[in-house]
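Here it is, the structure, as structure tokens.
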Amino acid sequence: MARMGLAGAAGRWWGLALGLTAFFLPGVHSQVVQVNDSMYGFIGTDVVLHCSFANPLPSVKITQVTWQKSTNGSKQNVAIYNPSMGVSVLAPYRERVEFLRPSFTDGTIRLSRLELEDEGVYICEFATFPTGNRESQLNLTVMAKPTNWIEGTQAVLRAKKGQDDKVLVATCTSANGKPPSVVSWETRLKGEAEYQEIRNPNGTVTVISRYRLVPSREAHQQSLACIVNYHMDRFKESLTLNVQYEPEVTIEGFDGNWYLQRMDVKLTCKADANPPATEYHWTTLNGSLPKGVEAQNRTLFFKGPINYSLAGTYICEATNPIGTRSGQVEVNITEFPYTPSPPEHGRRAGPVPTAIIGGVAGSILLVLIVVGGIVVALRRRRHTFKGDYSTKKHVYGNGYSKAGIPQHHPPMAQNLQYPDDSDDEKKAGPLGGSSYEEEEEEEEGGGGGERKVGGPHPKYDEDAKRPYFTVDEAEARQDGYGDRTLGYQYDPEQLDLAENMVSQNDGSFISKKEWYV
């Protein structure tokens, strides 16, 4: 027993020594088995599992390549390549696994016709000497495409008045998918969907969705589509609902213009029903139909000319296998036909947008406001005094008329005749010349006795053209000319002053050509 213990201890030490030798041997860490980390494939398809040995050293000898599957913590051989023994594939892969390029550096295999049981962890192992075994593993996922379909309910859908309970109308199924698919609905209906997942023993999942709603007339002929999304695929299938409902009745034919003696009028009963209405019954609110009125199925004919006895409320009852509903119309008889007024030109041309009408009206209003403002401004400018309203600056005339405006006198004679006994002081001087004695004396005293005869004195000519005097100027002139006699001849050019003067509120006149500061 002691020998066996020593042998066991020696074996353990020898194994440890080999391991340390392999660990410190140069180039050991560069020897790597390369595989794909994960692979996936669909049931019934083929998948290639890559495996290669990288950077082999010349001193390292490869003896065997082995593929294994990890099952419940244990390893199960799948395929083996040995240079001396050849290729060996074990059951249940014998007919479905093959090496593509068997060699000491390439152990790639093909797994054909995938089954759900093929899913799992696969190990690729290279046996080397003296460094030992080198391996890597990959994960294979097997996917199953689901089978999808939609089916409507086998029960008859009937819309009933006052019904609030939702009933099953369609079922969408996505069966045996792996992983499970995503199911949804596409419709305008106001219903609700419920979902259920069933996990099958082989690992696949079946998804079932049921759609429920309250049957109604509005739901009839509406489309309901089932949408299944799986991996990169999208499935869509739809159906059209068939909902039975009782008739919805309307009466047509009365246009509001039934008048005396009108001919060839009728009423038609229209029933929206599923299945279609099979029976129609006409009555009036009073009971029986008037004389001259005949019912033929869904049409009510009025024979002969219209008279007042045909006025009243007419009722049509329509019946189908689901139920009976009625509709009514009130008929009025007038003495004369109603003739609508012809449409306006603008209406015939089409409605004018409100924005255009508002824009045109606003533009016209703006133009009127601007024109009115200009007119008011011009009138104020014409009738308003622009000068200084100080009490010191009153406006006087030029001494020959009130407020500075020359009066429109008839032309004066060139030579005025005075009696011989007239006072010399009252006689005017020669027309066209100066008539003031003091001015003559000033001219004689200061000007050497020379004076121009036959024309106005320059000073008086200048004063005559002035439209006004200030208060100071007026007082000064009153001192100098108060005792003198006017002998000035009117100049025709001064008559134009009246055309250029504007009347003021205080009775005075202001020239339009002057600005007063």
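Backbone N, Cα and C atoms are what each Cβ position is placed from, and that goes for glycine too.
Don't look for the substitutions in this one, it keeps the originals.
Here Swiss-Prot flags 31-141 as domain 'Ig-like V-type'. For the mutagenesis experiment LYS61 to Ala, the note given by Swiss-Prot reads: Does not affect interaction with herpes simplex virus 1/HHV-1 and herpes simplex virus 2/HHV-2 glycoprotein D. Quoted from Swiss-Prot, the note on the mutagenesis of THR63 to Ala is: Does not affect interaction with herpes simplex virus 1/HHV-1 and herpes simplex virus 2/HHV-2 glycoprotein D. Here Swiss-Prot describes GLN64 to Ala as a published mutagenesis experiment; the accompanying note says: Does not affect interaction with herpes simplex virus 1/HHV-1 and herpes simplex virus 2/HHV-2 glycoprotein D. Quoting Swiss-Prot on the mutagenesis of ILE80 to Ala: Decreased interaction with herpes simplex virus 1/HHV-1 and herpes simplex virus 2/HHV-2 glycoprotein D. Listed in Swiss-Prot as a mutagenesis experiment, ASN82 to Tyr is described as follows: Impairs interaction with herpes simplex glycoprotein D. Decreases susceptibility to infection by herpes simplex virus. A mutagenesis experiment is reported in Swiss-Prot for this position, SER84 to Tyr, and the note states: Impairs interaction with herpes simplex glycoprotein D. Decreases susceptibility to infection by herpes simplex virus. Where Swiss-Prot documents GLU125 to Ala as a mutagenesis experiment, the accompanying text is: Does not affect interaction with herpes simplex virus 1/HHV-1 and herpes simplex virus 2/HHV-2 glycoprotein D. Impaired homophilic interaction in cis and cell adhsion activity; when associated with A-63-64-A and A-133. Looking at Swiss-Prot, you'll find the mutagenesis PHE129 to Ala or Ser noted as follows: Abolished interaction with herpes simplex and pseudorabies glycoprotein D. Decreases susceptibility to infection by herpes simplex virus. According to Swiss-Prot, the mutagenesis experiment ASN133 to Ala carries the following note: Does not affect interaction with herpes simplex virus 1/HHV-1 and herpes simplex virus 2/HHV-2 glycoprotein D. Impaired homophilic interaction in cis and cell adhsion activity; when associated with A-63-64-A and A-125. Here Swiss-Prot flags 149-238 as domain 'Ig-like C2-type 1'. Annotated domain 'Ig-like C2-type 2' per Swiss-Prot: 247-334, in sequence order.
Locate each feature and note its surroundings.
Across the domain 'Ig-like V-type' (31-141), the prediction's mean pLDDT works out to 91.
When secondary structure is read from DSSP and collapsed to three states, LYS61 (mutagenesis position) falls in the strand class.
In sequence order, ASN82, PRO83, ALA127, THR128, PHE129 constitute the residues six or more apart from THR63 (mutagenesis position) in its chain with CB-CB distances below 8 Å.
Around the Cβ of GLN64 (mutagenesis position), 17 further Cβ atoms fall within 10 Å across all displayed protein chains.
All protein chains shown were included, and the count of other CB atoms within 10 Å of the CB of ILE80 (mutagenesis position) stands at 20.
Packing around ASN82 (mutagenesis position) is summarised by its Cβ count: 14 other Cβ atoms lie within 10 angstroms of its Cβ, all protein chains included.
The number of other Cβ atoms within 10 Å of the Cβ belonging to SER84 (mutagenesis position), over all protein chains shown, comes to 6. In the three-state DSSP scheme, SER84 (mutagenesis position) falls into the coil class.
Of all Cβ atoms in the shown protein chains, 20 besides its own fall within 10 Å of the Cβ of GLU125 (mutagenesis position).
In the three-state DSSP assignment, the secondary structure recorded for PHE129 (mutagenesis position) is strand.
Shown in sequence order, GLU125, PHE126, ALA127 are the residues of the chain, 6+ apart in sequence, with a C-beta less than 8 angstroms from the C-beta of ASN133 (mutagenesis position).
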What is the three-state DSSP composition of the domain 'Ig-like C2-type 1' (149-238), stated as helix, strand and coil residue counts?
3 helix, 55 strand, 32 coil
With Cβ-Cβ distance below 8 Å and at least 6 positions apart along the chain, what are the contacts of LYS61 (mutagenesis position)? List them in sequence order.
THR128, PHE129
Report, in whole Å, the straight Cα-to-Cα distance of ILE80 (mutagenesis position) from GLN64 (mutagenesis position).
7
